[in-house]
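Visitor: Shown below is the structure under consideration.
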Amino acid sequence: MEIHPSLVVEPSYPDLIIHAGEVTLGEKDRNKMDSKKKRLEKARITEAACALLNSGGGVIVMQMSNKSEHPVEMGLDLETSLRELIPSSDLQAFIETKQQGDLFYIFVKSWSCSPKDGSTKPRICSLSSSLYCRSLTSKLPLDSKETFEFLERKKTCVKGSLTDGKGPPAKIPRLMYQNDLESNPAFEIFQSERLEYGQRLPFSESASIEFKQFSTRRAHEYIKSVIPEYISAFANTQGGYLLFGVDDESKRVLGCPKDNVDRDSLKAVVNEAISKLPVFHFCSSKEKVSYKTRVIDVFKEGNLYGYLCVIKVERFCCAVFSEAPISWMADKENGVYSLNTEKWVRMMVDIGPEAASSKQSSLDDLSKDFECQLSLSNSPPHCRPVYSKKGLEHKGDLQKRLFQVSADCFKYTPESLWRELCSQHERLENLISQQMCSFSCGLLILSRSWAVDLNLEGKQGVICDALLIAENSPPTLYTILEEQDELGQDYCTRTAFTLKQKLVNTGGYTGRVCVMTKVLCLSSQNNIETNGNSVSLIDYPRSYNLANIQEMEDLLQALVIVLLNFSSFLSDQLGCEILNLLTVQQYEILSKSLHKTRKLFVHGMPGSGKTIIAMKIMEKIKNTFHCERDSILYICENQLLRDFIRAKNVCRAVTRKTFMTPNFEVEKIQHIIVDEAQNFRTENGDWYMKAKRITQRMKTCPQIFWIFLDYFQTSHQKESGLPDFLHQYPKEELTKVVRNADKIAEFLQKISEKIRSNPPPIIPRESLNMVCEFNWSQGVSGTCKLLTSLGLEQMARYVAERCYFFLKNGYSAQDIAVLFSTEDEKDNNEDMFLREIRNRTSQIDDAYHLYMFDSIRRFSGLERSIVFGIDPRTAEKSIFHNLMLCLASRARKHLYILSKVPNPFNF
């Protein structure tokens, strides 16, 4: 990454503002300029525009060196440069200009590859791709569209060969290309030991042959300058021969005089120049450019005169660049910076989920079980694809539920928070109403901290933040302070900037957008705004106002993605980040005020997303209370779930047993999240009272104690340590199952009703009434099979056959769990099952099988696409159905329960 030396990103605005220094504007004045200065100014402006197009949009600010009282145009060379930068016929769709005094502004909208004209477009903008190809006798640079198509062809070629072979991405065979080169007429010259000065070659330049003459004494520098573009062109086409020392008109051998070069230095210069060429592989190869160099003696009148240098270049499997592509990005941490070759290619064609051909099963699951909410083919460069489970609400439906916009109606939302804030601060309603009096259509979306909602640190002294989304107005973020605070504007600016960036780069908003800021102080006698920098110093064009309800809804749908997104389990399987969306039920729990809800019991049905909410709430705790990682403690019962959470690095994660050891360090702990609490025990002491004491030590500082549990998944009959159900207050419920396929969810519902009708004595009956609200996201196909009256060897063979089927069809061992009733049964039978599987496939190595076999209890809280339950049973018959529920809910897509007895469930 190279930082731009002369472009400066302004840190104190809620937008990306790039200062480009002094620039001469106007066609007449620019034509009078020194050519070098003119070229440097054009480069600065184009590079700044490139950075903003690729980074979510923003503003270029220029100081006009030629003062003018009258409006001036940019200048034709600047307009042409910007038009060439943007791979779109409509420059004005992305660029607007405005002059204010001696400042000139270029307003840049984020690039998006939306193919409105029906053509495919690159994901990012670039000044140069540094990719070349041969066309007849010329080397041609590829423009943005050609580059995108070239890279897409290469990617598709590898993907096609991979899909056919069902294996890892293979190297593309080189033999056929080598045969072509050896049948080339230049091959005979390449094989020669000596040539005569003035000898006429029996062939001319072509798509695979290029002549270059040594016309300078600086032969080494000349070769270095020629090689990058020509080698890139040959390698990216069909390969070819580059001959140094031939006159391209007469086709006569001239060579390079031996007084200017020697044989070894010629080879060294060629090797050095080619070794520096960047390459990118879509396939598994790691090879650089394949070439051979021959330095051939040239004789004149019987004496050695000099040398002819011939480079034979083979066609490259993927892409060869003459240098790193020239493309820029910007952020407030690094300023304006260039992209390296690998990142540029990955962003250019965006190697998203569709490129994960080796994970065909996961791709199938994605296409069959999820609905796309945000596609890479119609979004800004930094966006990740967003999918929702089939049967869950679309982003448009979520927007209407959370942020409904109505014509001729202005609303404060959420209403409950608005009423609560007004009751707590008597002057607040009047203060905000004064600001809103001119708006008749839109929303004021209130939050105790928009910063925390955006995963930033909150700020003490902020009563609330309010986001205005209104007709004929740009989005505006209001921060209301209790007392005057000089850092209030910084907080508001930082929050507004993050919101604007996330609306584009996460939410996929493709319209023009800025977020204005206003800081109000409740204690001010005149209800005036606080002092501080304001983005209003830049007068944005009217096109940045939300013109109508449709534009407001588009922006609010992007906001829904910003607020409700979380990383999907498919991200790890596909090797690229994919986002899912929370349900409204999950979001409402997550939106609770932590200052008011210091303690909460969250009861959730199996597969309703309890652990996701636990992770998200820990992130919110960190930002609300400015916590270090070790201040937040996550406690669960089993080690696998502990390890899963620990890897997220948001908290300190331990098991209950570790938490209850006498020497467990609690000094730094301020907040505690308990997960899977129904399976906790008191054999090592009263964990609940210990956690409660820790989170009540500091009366002046709020400390959080949230407990997630599901009595339906209780897997023992011992005392859990939880308070009586009636004393579990406040309490929230998660009743929508979002994990499992339809047939598995139906099975879960049946077992849940069975448990409710005949609960184990240890479970409070009232806790099971939530099964009446049980529902799931329907539309996901899957398998739920019960096979009975089988012996263990039959089970092992069946599991092996199904594993072979799934592995052959693109699943991996990481997608499969084989669960036994107890750890002893797992230890006793694992080898037999593993042996049967390995007899059929070689895809199970030692690293994978460690995570493939486990006990039902130890696997609690985790999930897999495919789950086999091996002869599930319990010593305590009263909790048999609970254990079955725990087993079945682990399976996302395919569930197989294999039993020795004829009818284990009595359905």
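The backbone N, Cα and C atoms fix where each Cβ goes, and this holds for glycine too.
I grabbed these lines from Swiss-Prot:
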- Asp34 to Ala: Reduced endoribonuclease activity (MUTAGEN)
- Lys38 to Ala: Reduced endoribonuclease activity (MUTAGEN)
- Arg39 to Ala: Reduced endoribonuclease activity (MUTAGEN)
- Glu205 to Ala: Abolished endoribonuclease activity (MUTAGEN)
- Glu205: active site (ACT_SITE)
- Glu210 to Ala: Abolished endoribonuclease activity (MUTAGEN)
- Glu210: active site (ACT_SITE)
- His281 to Ala: Renders the protein insoluble (MUTAGEN)
- His281, Cys283, Cys318: Zn(2+) binding site (BINDING)
- Cys283 to Ala: Renders the protein insoluble (MUTAGEN)
- Cys318 to Ala: Renders the protein insoluble (MUTAGEN)
- Gly604, Met605, Pro606, Gly607, Ser608, Gly609, Lys610, Thr611: ATP binding site (BINDING)
Visitor: Counting across all protein chains present, how many other Cβ atoms fall within 10 Å of the Cβ of Cys318 (mutagenesis position)?
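Guide: Excluding its own Cβ, the number within 10 Å is 21.
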Visitor: Rank aside, I only need the closest one: which of the binding-site residues Pro606, Lys610, Thr611 has its C-alpha nearest to that of His281 (mutagenesis position)?
Guide: Thr611
Visitor: Taking the centroid of the Cβ atoms of Gly604, Met605, Pro606, Gly607, Ser608, Gly609, Lys610, Thr611 as the ATP site, which other residues of that chain lie with their Cβ within 8 Å of it, listed in sequence order?
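Guide: Not counting the recorded site residues, we get Asp710, Leu734, Val737, Val738, Arg739, Ser889.
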Visitor: Determine, using Cα-Cα distances only, which of these recorded positions is closest to Asp34 (mutagenesis position): Glu205, Glu210, Cys318, Ser608, Thr611.
Guide: Glu210
Visitor: For Gly609 (ATP binding site), write down the residues of its own chain that are at least 6 apart in sequence and whose Cβ falls under 8 Å from its Cβ; none is a fine answer.
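Guide: Listed in sequence order: Leu582, Thr583, Gln586, Leu734, Val738, Arg739.
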Visitor: Under a three-state reduction of DSSP output, how is Glu210 (mutagenesis position) classified: helix, strand, or coil?
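Guide: Where Glu210 (mutagenesis position) sits, the three-state DSSP reduction gives strand.
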Visitor: Between Cys283, Met605, which of the recorded positions has its C-beta surrounded by the fewest other C-beta atoms within 10 Å?
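Guide: Looking at the recorded positions Cys283, Met605, the Cβ with the fewest others within 10 Å is that of Cys283.
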Visitor: For Gly607 (ATP binding site), name the DSSP secondary structure in the helix/strand/coil scheme.
Guide: coil
Visitor: Which chain-mates of Pro606 (ATP binding site) that are at least 6 residues away have a CB under 8 A from its CB, listed by sequence?
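Guide: Within the chain, Pro606 (ATP binding site) has Cβ neighbours under 8 Å at Asp710, Phe712, Gln713, Val737, Arg739, Asn740, Leu748, Ser752, Leu885, Cys886, Ala888, Ser889.
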Visitor: Expressed to the nearest Å, what is the distance separating Gly607 (ATP binding site) and Cys318 (mutagenesis position) at their Cα atoms?
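Guide: The separation of the Cα atoms works out to 43 Å.
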Visitor: Tell me which of the recorded positions Lys38, Arg39, His281, Lys610 sits in the most Cβ-dense spot, judged by other Cβ atoms within 10 Å.
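Guide: Comparing the recorded positions Lys38, Arg39, His281, Lys610, the most crowded Cβ belongs to Lys610.
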Visitor: Nearest to Met605 (ATP binding site) by Cα distance: which of the mutagenesis positions Arg39, Glu205, Glu210, Cys283, Cys318 is it?
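Guide: Its closest listed neighbour, by Cα, is Cys283.
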Visitor: To see if you understand the setup: which same-chain residues, six or more apart in sequence, place their Cβ under 8 Å from that of Thr611 (ATP binding site)?
Guide: Leu641, Ile645, Asp675, Phe708, Gly861
Visitor: Considering Cα atoms only, can you say which of Arg39, Cys318, Lys610 is the nearest neighbour of Glu205 (mutagenesis position) among these recorded positions?
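Guide: That would be Cys318, the closest of Arg39, Cys318, Lys610 to Glu205 (mutagenesis position).
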Visitor: Please report the DSSP secondary structure of Lys38 (mutagenesis position), reduced to three states.
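Guide: Once the DSSP labels are grouped into three classes, Lys38 (mutagenesis position) ends up as helix.
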